[in-house]
Amino acid sequence: MLVVPAIDLFRGKVARMIKGRKENTIFYEKDPVELVEKLIEEGFTLIHVVDLSNAIENSGENLPVLEKLSEFAEHIQIGGGIRSLDYAEKLRKLGYRRQIVSSKVLEDPSFLKSLREIDVEPVFSLDTRGGRVAFKGWLAEEEIDPVSLLKRLKEYGLEEIVHTEIEKDGTLQEHDFSLTKKIAIEAEVKVLAAGGISSENSLKTAQKVHTETNGLLKGVIVGRAFLEGILTVEVMKRYAR
């Protein structure tokens, strides 16, 4: 099972937004480049980096940080405001192959195929709040059945998703794996679970679901609990495979 540390960037700094709300932003006095380098040295093979400024405000203020982080691009899945082929290609030229996309894919599913044509490995971000699918930096929502949506996107080459429970994101509440498990099994896609991966109990449950889904639950993304030391690097490594 993959355990993926998460680093969100806002105003050029490491940050977390509780439930995805800008007014509930927590900033951390951590250097993002040093943090990523240390995690790779500790043996983590994948780091989740999201440009919140670009996702929410369509701002390029974090680009200098992304350029510095590109040294470690092979270990990073990058997301946040990837809504055009031009921007995806710009990130690809920096070395970022694994890119997280959402809003543009909901508007135009063929975007998945277009990304593969420029050697990008797209990962769809399925963000849910109370059973509704959210997009545009979680500022908009729509009543869409997640499983039906994913089955349709598979026709365009979808293979893997990140499923975030927005109501749990950044709250340190426990992730409810029942919906994540249902999505993985019924849609037959690989899933990284996010939002509420907040304790060792979360990791134990994830490991159990990983086995029950024959690996379709590929792993978990750990954000605030990691940044605040609630889940230490040592504990996360214990569950990482």
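Just so you know, glycine gets a Cβ as well, placed from its N, Cα and C.
Although substitutions are noted, the structure shown does not include any of them.
Keep in mind the model is a prediction, meaning the values are calculated, not measured.
As given in Swiss-Prot:
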type	residues	note
ACT_SITE	Asp8	active site, proton acceptor
ACT_SITE	Asp127	active site, proton donor
MUTAGEN	Asp8 to Asn	Loss of activity
MUTAGEN	His48 to Ala	Decrease in activity
MUTAGEN	Asp51 to Asn	Decrease in activity
MUTAGEN	Arg83 to Asn	Decrease in activity
MUTAGEN	Asp127 to Asn	Almost no activity
MUTAGEN	Thr164 to Ala	Strong decrease in activity
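Swiss-Prot feature annotations superimposed on the structure.
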{"residue": "Asp8", "record": "mutagenesis position", "Cβ contacts under 8 Å, 6 or more apart": "Val14, Ala15, Arg16, Met17, Val49, Val50, Leu52, Gly223"}
{"residue": "His48", "record": "mutagenesis position", "Cβ contacts under 8 Å, 6 or more apart": "Val4, Pro5, Ala6, Ile7, Ile76, Gln77, Gly79, Val162, Leu192, Ala194, Ile221, Gly223"}
{"residue": "Asp51", "record": "mutagenesis position", "Cβ contacts under 8 Å, 6 or more apart": "Leu9, Asn62, Leu66, Ile78, Gly79, Gly80, Gly81"}
{"residue": "Arg83", "record": "mutagenesis position", "Cβ contacts under 8 Å, 6 or more apart": "Val101, Ser103, Lys104"}
{"residue": "Thr164", "record": "mutagenesis position", "Cβ contacts under 8 Å, 6 or more apart": "Ser125, Leu126, Asp127, Thr128, Ala194, Gly195, Ile221"}
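For Asp127 (mutagenesis position), the number of other Cβ atoms no farther than 10 Å from its own Cβ, over all displayed protein chains, is 25.
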